[in-house]
Amino acid sequence: MDISGGNTSRQPQKKSNQNIQVYVRVRPLNSRERCIRSAEVVDVVGPREVVTRHTLDSKLTKKFTFDRSFGPESKQCDVYSVVVSPLIEEVLNGYNCTVFAYGQTGTGKTHTMVGNETAELKSSWEDDSDIGIIPRALSHLFDELRMMEVEYTMRISYLELYNEELCDLLSTDDTTKIRIFDDSTKKGSVIIQGLEEIPVHSKDDVYKLLEKGKERRKTATTLMNAQSSRSHTVFSIVVHIRENGIEGEDMLKIGKLNLVDLAGSENVSKAGNEKGIRVRETVNINQSLLTLGRVITALVDRAPHVPYRESKLTRLLQESLGGRTKTSIIATISPGHKDIEETLSTLEYAHRAKNIQNKPEVNQKLTKKTVLKEYTEEIDKLKRDLMAARDKNGIYLAEETYGEITLKLESQNRELNEKMLLLKALKDELQNKEKIFSEVSMSLVEKTQELKKTEENLLNTKGTLLLTKKVLTKTKRRYKEKKELVASHMKTEQVLTTQAQEILAAADLATDDTHQLHGTIERRRELDEKIRRSCDQFKDRMQDNLEMIGGSLNLYQDQQAALKEQLSQEMVNSSYVSQRLALNSSKSIEMLKEMCAQSLQDQTNLHNKLIGEVMKISDQHSQAFVAKLMEQMQQQQLLMSKEIQTNLQVIEENNQRHKAMLDSMQEKFATIIDSSLQSVEEHAKQMHKKLEQLGAMSLPDAEELQNLQEELANERALAQQEDALLESMMMQMEQIKNLRSKNSISMSVHLNKMEESRLTRNHRIDDIKSGIQDYQKLGIEASQSAQAELTSQMEAGMLCLDQGVANCSMLQVHMKNLNQKYEKETNENVGSVRVHHNQVEIICQESKQQLEAVQEKTEVNLEQMVDARQQLITEDRQRFIGHATVATDLVQESNRQFSEHAEHQRQQLQICEQELVRFQQSELKTYAPTGTTPSKRDFVYPRTLVATSPHQEIVRRYRQELDWSDLDTTATIDECSEGEHDVSMHSVQELSETETIMNSTPIEPVDGVTVKRGCGTTRNSNSNALKPPVATGGKRSSSLSRSLTPSKTSPRGSPAFVRHNKENVA
């Protein structure tokens, strides 16, 4: 059998390279991974990208890009529609296509290719079920062929590779050996001898054969997978389609689809296959997959030799990898972090396989004659072999000899293929060498020119080198000087260490004192607790004493209640006497009420009569006056408005005749007329106001009458007070007399006020008159000013305005007459108001005489009543004296009981005072010193820290010891010229690491010595610089002490140290 379809291309075809399509599918976590708490470290971040992490919290990620990536939630139908569905059309067009699943064991390869469900006749390649790619592809092919309505045949085969042994899963004879041979007619293809291809006609036939193959396939249970595939399988589908050619000749189109399910790579320890046959299976599986990886690497690197023959698996897939087949790879991986190494290996191989290029070619369409001829030749060949075997007249060889010839032939073919590949590789290498030679020739010319430039630069560099050597010598000397400085600092550090130990000893002593102080505080706390308990006990005793005092108070309260009842009885008796007195008083009150009612009735009648007459006269006079005045005002207003309208009409006629000349005059004249109207209207309003003021002036008369009525009401109130205050009748009578005299005085005062109000009204009338005269004057002045203005305008204007001036003069005369008329009417109104007030004054005099008569009569009656009531009050006083004597006795008894109770309470308080003294003297504890509390002391420790001498002094002495007279002893080690800067920087880089570290110690000015900063070795200043201490506010700090030990604080007043010694100053 030919795995590639067994057809050769006899016509030249257009070849185009095509990369292998690579897909990745990530399965979800299974139950085993959930049990071992394996975390997901693989993420599908896009339709084409996969990101992996070594651990869940790792920030280092690796991203792979493929043609398509499927996440854990992807379905079987999604994978098929993307990967295999496009290949079905290519198969029907006559291409050979291959799809194989690659990955670690237990990642879902068999699930993807075969599925977990058994395919049924009603199953469709588009439904959402767990059937795999193989049954979906067969169903899809049958559906497409049925819709094409062509004649076709379909044959399938199911090949298994187990422990490098081939097996036909659909064959009924297990003894048949299957071999692989290279196809001499088609380079890169193999022929599988002994593999049975079974024709199928429906989906049912295919599903039955597929189930048969699944049952015969080698599977086993491992720790990684309950049904782990222990072999590789290749499911091949060959489709022959009959179609008519251009000349009407029958043509046969052949397409082939290989669906490969590879066994997964395994780790022996993880899978639990350390013993037995499983070890051999694992070794063979891993060996074949390793060879597949090497083939992929060789194809990607375009190596001259691809190791197809090192494994039967790679020989089966030879045409699919780098051949004439359209190939797709599905890489299945696990998302758990326990399998991250295998996952990364699978992703890297799959990512590398993307670069493999195939050259897909359409299988040649064969005519019916060609097919029959091939079949006839093959039948004749088989017949001859059969006859030779029967007749035994052919060439017979020993089995060993035949085996040697076969092996020799295979080795020669293998060697020939290798030589051909080697020759091709040598040719490619020769082309590369020629290309390199041309490039080298071109670069040689460029290098020659560069060499000349380099020689010139060399001469310049030699001069620079001499200068650099000098700088290097100086730099080495400076290095030694810095080394000497470091040694001085080390000596200082040793002294500082000794001082630090002394300070730590003082700190330990202070710590011990602190612990003893804490013990003292604890003892005082315990003493406070005892005092608190004593206070609680004292509180309980005092509470008992207070309860006893409360009991005595309750007893005293009961005694007071009994006395209260006795006093209540006496009060009842007194109330009986009071009731009798009240009865007598009520009779007297009734008599007084009758007398007061009579007096009140007389006063009320008199008051009503007076009010009626006054109001009648006032209403008649006011109404007549207002009506007359309003009628006159309305008549005058109508007359004035008519006259003004007439004058305006005349003026308007004149203006129409002289419109062009009198526009400005018309506006001014209209303004004057409007002001006149406004003054007339304001005058009318003021007249209304004056009338209202006159009406308001009549109101005081009504208010005086109202006051009289209120005085009568006061009389009634006084009578009621007499009824309520019979217990002090005599005093009330005197008060009534006084009030009546006051009322008489107030009535006379009110009459005087009425007289004053009359005079005030007369004055107001005079003011109104003067106001009217003022308005008259204002009107005359306004008219005169208007006349003067109009006269000036007329003189400056046209003669046609003479008539308007005449009208204005008539209006002025009319206004004067109107003012005189208003003055006359106002005088008449003033006279009528005076008559009205005279009448009111007469009525008030009569009312006053009548009120005095009523008052005299009331006084006589009251004197009679007072005498009778005084006799009754004397009798009741004697009865009250008897009741008061009894009440006095009861009060004395109450005082005696109170004295006894007070004595008892005094005794209880003495007991409480004794308890308090006992608590203070015996129970209340005080603190007793133990003698362990530390006393105040002075801690002795170094208060002045050592410091290193100035760097200039150290360097100067060091130079004198070494007798370096060639250097300037007055210069510091940091000086360098500007011209040496660049060279010194290169020289410093050539020093050792120790030298570079030493150069990081800068020199700071000390004791007024100025240190010059250059640009060489003092560029890196850091916090380790030695600085002199500064005494500010009694505190000193040292940079050296900060870098070596914690900072120290000197007490106030400690002297600042001065550096003046050679090496160290204490």
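Using the three backbone atoms N, Cα and C, a Cβ is placed for every residue, glycine included.
Note that the coordinates shown come from a computational prediction; the quantities given were computed from them, not determined experimentally.
Under the heading domain 'Kinesin motor', Swiss-Prot lists 19-356, citing sequence analysis as support.
Counting every protein chain shown, the number of other Cβ atoms lying within 10 Å of the Cβ of Y23 (mutagenesis position) is 22. What Swiss-Prot says about the mutagenesis result for Y23 to F is this: Spindle defects and greatly reduced phosphorylation by Wee1 in vitro; when associated with F-152 and F-207.
Per Swiss-Prot, the feature ATP binding site maps to G103, Q104, T105, G106, T107, G108, K109, T110. Annotation for G103 (ATP binding site): same-chain Cβ neighbours under 8 Å, separated by at least 6 residues, are K109, L262, G264, S265, A331, T332, I333, T346.
When secondary structure is read from DSSP and collapsed to three states, Y152 (mutagenesis position) falls in the strand class. Under the heading of mutagenesis, Swiss-Prot lists Y152 to F and annotates it as follows: Spindle defects and greatly reduced phosphorylation by Wee1 in vitro; when associated with F-23 and F-207.
Record note (Swiss-Prot), mutagenesis Y207 to F: Spindle defects and greatly reduced phosphorylation by Wee1 in vitro; when associated with F-23 and F-152. The unchanged residue is displayed. The Cβ of Y207 (mutagenesis position) has 21 other Cβ atoms within 10 Å, all protein chains considered.
Where Swiss-Prot documents L726 to D as a mutagenesis experiment, the accompanying text is: Mainly tetrameric. Mainly dimeric; when associated with R-775.
According to Swiss-Prot, the mutagenesis experiment R740 to A carries this note: Formation of tetramers, dimers and monomers.
R761 to A appears in Swiss-Prot as a published mutagenesis result, with the remark: Formation of tetramers and dimers.
Quoting Swiss-Prot on the mutagenesis of Y775 to R: Mainly tetrameric with formation of some monomers. Mainly dimeric; when associated with D-726.
Spacing of G106 (ATP binding site) relative to Y207 (mutagenesis position) is 24 Å (Cα to Cα, whole number). Taking the Cα of T105 (ATP binding site) as the reference point, the closest of the mutagenesis positions Y23, Y152, Y207 is Y23. Within 10 Å of the C-beta of Q104 (ATP binding site) there are 25 other C-beta atoms, taking all protein chains into account. For G108 (ATP binding site), the Cβ neighbour count at a 10 Å cut-off comes to 22, with all displayed protein chains included. Candidate mutagenesis positions: Y23, Y152, Y207. Nearest to Q104 (ATP binding site) by Cα distance: Y23. Note on proximity: among Y23, Y152, Y207, the mutagenesis positions of the record, the Cα nearest T107 (ATP binding site) is that of Y23. Taking a C-beta cut-off of under 8 Å and a sequence gap of six or more, Y152 (mutagenesis position) has these contacts in its own chain: L145, V239, H240, I241, R242. Under the DSSP three-state reduction, Y207 (mutagenesis position) is assigned to helix. Following the DSSP three-state reduction, the secondary structure of Q104 (ATP binding site) is strand. When secondary structure is read from DSSP and collapsed to three states, T110 (ATP binding site) falls in the helix class.
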